[in-house]
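S.K.: Starting off with a structure, shown below.
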Amino acid sequence: MAAATAAAAAAAAAGEGMEPRALQYEQTLMYGRYTQELGAFAKEEAARIRLGGPEPWKGSPSARATPELLEYGQSRCARCRICSVRCHKFLVSRVGEDWIFLVLLGLLMALVSWAMDYAIAVCLQAQQWMSRGLNTNILLQYLAWVTYPVVLITFSAGFTQILAPQAVGSGIPEMKTILRGVVLKEYLTLKTFVAKVIGLTCALGSGMPLGKEGPFVHIASMCAALLSKFLSLFGGIYEHESRNTEMLAAACAVGVGCCFAAPIGGVLFSIEVTSTFFAVRNYWRGFFAATFSAFIFRVLAVWNRDEETITALFKTRFRLDFPFDLQELPAFAVIGIASGFGGALFVYLNRKIVQVMRKQKTINRFLMRKRLLFPALVTLLISTLTFPPGFGQFMAGQLSQKETLVTLFDNRTWVRQGLVEDLELPSTSQAWSPPRANVFLTLVIFILMKFWMSALATTIPVPCGAFMPVFVIGAAFGRLVGESMAAWFPDGIHTDSSTYRIVPGGYAVVGAAALAGAVTHTVSTAVIVFELTGQIAHILPVMIAVILANAVAQSLQPSLYDSIIRIKKLPYLPELGWGRHQQYRVRVEDIMVRDVPHVALSCTFRDLRLALHRTKGRMLALVESPESMILLGSIERSQVVALLGAQLSPARRRQHMQKLRKAQLSPPSDQESPPSSETSIRFQVNTEDSGFSGAHGQTHKPLKPALKRGPSNSTSLQEGTTGNMESAGIALRSLFCGSPPLEATSELEKSESCDKRKLKRVRISLASDSDPEAEMSPEEILEWEEQQLDEPVNFSDCKIDPAPFQLVERTSLHKTHTIFSLLGVDHAYVTSIGRLIGIVTLKELRKAIEGSVTAQGVKVRPPLASFRDSATSSSDTETTEVHALWGPRSRHGLPREGTPSDSDDKCQ
């Protein structure tokens, strides 16, 4: 059937005298390029022979130069041309291929990550060097210990605020919003990239409890966006929004992969924290780029002689034959449950700190004027508490985060029955056993102090994350449980034939994964831990603890990233709660807004102005008439404002005055003499044609798509927006304000005294050919505008979306949430057999979900559910009335948006 159709099409084309061309539709149904082109050539040739047409290669040179037929030529010139064309296409296509893009992205991010780690290590070593060099003078040592991080944090905050304030914070909440379809201006630009990299390096080099993973997701996304712009020079495929979204999803995985050298965990973590629904076709992009980036990152460490070979970032040496006993599983479960409560408390504390600072208006205004004072004070407080000769000796204050993790993951036991073992521990491990305290007290103080310090430090307006501080706190908590188990079982766990000692380092690994998973609401932290440590021996305890921690934390608080989204008031859609069966009984008709801002197809400009005053939304519904409410499409607010501005523009008013002057100066023929009174002039002005196109004869022309119009419409709109602003002041104030301001009132009062003089000037200008422009009094302008507002609207001069997203009133809340999450829409119209009855936005959906989640165990019936029974009884009558609306519909012409190809793409 397909072959017959193709042959018939080729025959018809040949019969009409058209040049032979390849059938693109048929090409998608065959294997291989050569077979495909040969088949198309054979079918066209058969059609030509059957109809007796001329041979194409004996025709014009253009026919012989057809690309599809060049390879059948025998001349050397044709073969050279074929080779050059193929080489050009190969180079362009290969440079634009995904794997080239992903290799470049992974390489750049690995270089950035390694360079930042090197700079951070140098900064931390400088702080330690100054502290050790001044150990003879405690005051100078304290000043050096405190001043160094204060200077770095202050520089980071100031540099970020000056160059790009969008670089502040983690970046994962914003990327989650961007991947959902929201556009954040100046968030993926080059200056934001520079501010993020330099600011993050200074912030982490200060030694504050800040993280790197979240900002690196943002850095990788910016790198992908900039790389897409560069590669768009070779091929336009990267200019498409869908392709950019796919590359951003892969970039999020690269950010985690090159940060921890954990490609598998990076891909899974990026999916969990940024996506609700993930396209599986992007899986290979994320894994390929993350793996390549992690490989280059570790190769650079070997090249710099930091490592002997490619190994894990925090290599451990746990027992592989018997890593844990069955009797230890309850302890691992306790770690998971406690980490769940701890993660929820961390998110709550972080949010409360921000809310308290915002509610204190006096402090907030003072700190807003002194933007660098808050980060300096917080850094001063934390540095003072971590000063090693002072209180910092009881919380291992002299250790960096990397050194802390290395000591916490140590597989040797630090204590036996509460006392330090006589073992040759590394110098870093000695920091956990100060002279006047034991390991337990040091770990408890470390956990408590680092907990609130990390929650406070992550609120500093610098590029920073919270994953690494939480990871360290969880490792310390797990180490505390492990050391407690080692003290309770000093001889180890007895089995049938042997005894196995407790490994506290394994408990630290479990605690780190559990607390990090509880704060971020992810399970992939378990995989990240396996790749960080290089061992998978504790896979079962880690998975048990992470799952339990997630179960507890998700029932108490949102994730840290969702909490930041709410704090920053970004558009978000909360997840449906667990075990809330009443949300399946809530329908769209229970939560929708019934008073929908709309405009009718036959409305006037006055109706448009009223619709703009009623709502601040971005879209307005377009209906057939206020009686039928048949939804025809949606129109953007900017389009409506452009229509009103063009209708009341000074250029249009000058055009009417010029017509009026020509009518006054033209000699009367078979008509009465032109009136000279003021009222007659106003009558003539009001009776001029006031259609939007400016000419009376254009009102009956067929409607034209907005994207195919000539420059005349855009020129008139530009003149209307860039004309004389002083003469348009009254029009704009009457359009957007209920009453004129005091300055306008005083100007009107002053102009009343010279109205007669202005009217005389108008009459003189009407009788003179040398005056280029006539003037109108404010009263005449207002009267003219009132007349213009009563004119019908011609929607052919604006872009209309003929297929806005729609729902039916019986759609469940669960299904609506799934649709909004999957498609990334922010509003949907509710229709009943084509009739507009309501609208649902993210605000209504969010309120409904949060209301069902926070219900106090009582199954409350939806507020409008009581009307369903009565509505069901009258459904037949309602259906009959709605069907009756389709009969007497007036045949209005509805303009379409864009070209037919655009609408076809939308249908697909």
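Just so it is clear, glycine is given a Cβ too, placed from its N, Cα and C backbone atoms.
Residues or ranges marked as chloride binding site by Swiss-Prot on the basis of similarity to another entry: SER170, PHE467, TYR561. Residues or ranges marked as domain 'CBS 1' in Swiss-Prot: 592-650. Swiss-Prot lists 800-860 with the feature domain 'CBS 2', giving sequence analysis as the kind of evidence. According to Swiss-Prot, the mutagenesis experiment HIS538 to Phe carries the annotation: Results in increased channel conductance at acidic pH.
Describe the structural context of each listed feature in the structure shown, including burial, neighbouring residues and relevant distances.
M.R.: In sequence order, GLY211, LYS212, GLU213, GLY214, ALA516, VAL519, THR520 are the residues of the chain that are 6 or more apart from PHE467 (chloride binding site) and have a CB within less than 8 Å of its CB.
Taken through DSSP, the domain 'CBS 2' (800-860) splits into 23 helix, 19 strand, 19 coil.
For HIS538 (mutagenesis position), the same-chain residues that are 6 or more apart in sequence and have a Cβ closer than 8 Å to its Cβ are PHE318, PRO323, PHE324, GLY506, VAL509, VAL510.
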S.K.: Given the recorded chloride site (SER170, PHE467, TYR561), which additional residues of the same chain have their Cβ within 8 Å of the Cβ centre, ordered by sequence?
M.R.: GLY171, ILE172, PRO173, GLY211, GLU213, GLY214, VAL217, VAL273, GLY465, ALA466, THR520, LEU560, ILE564
S.K.: Please work out the helix, strand and coil residue numbers for the domain 'CBS 1' (592-650) from the DSSP assignment.
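M.R.: Going through the domain 'CBS 1' (592-650) residue by residue, I get 22 helix, 17 strand, 20 coil.
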S.K.: Return one of helix, strand or coil for PHE467 (chloride binding site), based on DSSP.
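M.R.: Note: PHE467 (chloride binding site) is helical by DSSP.
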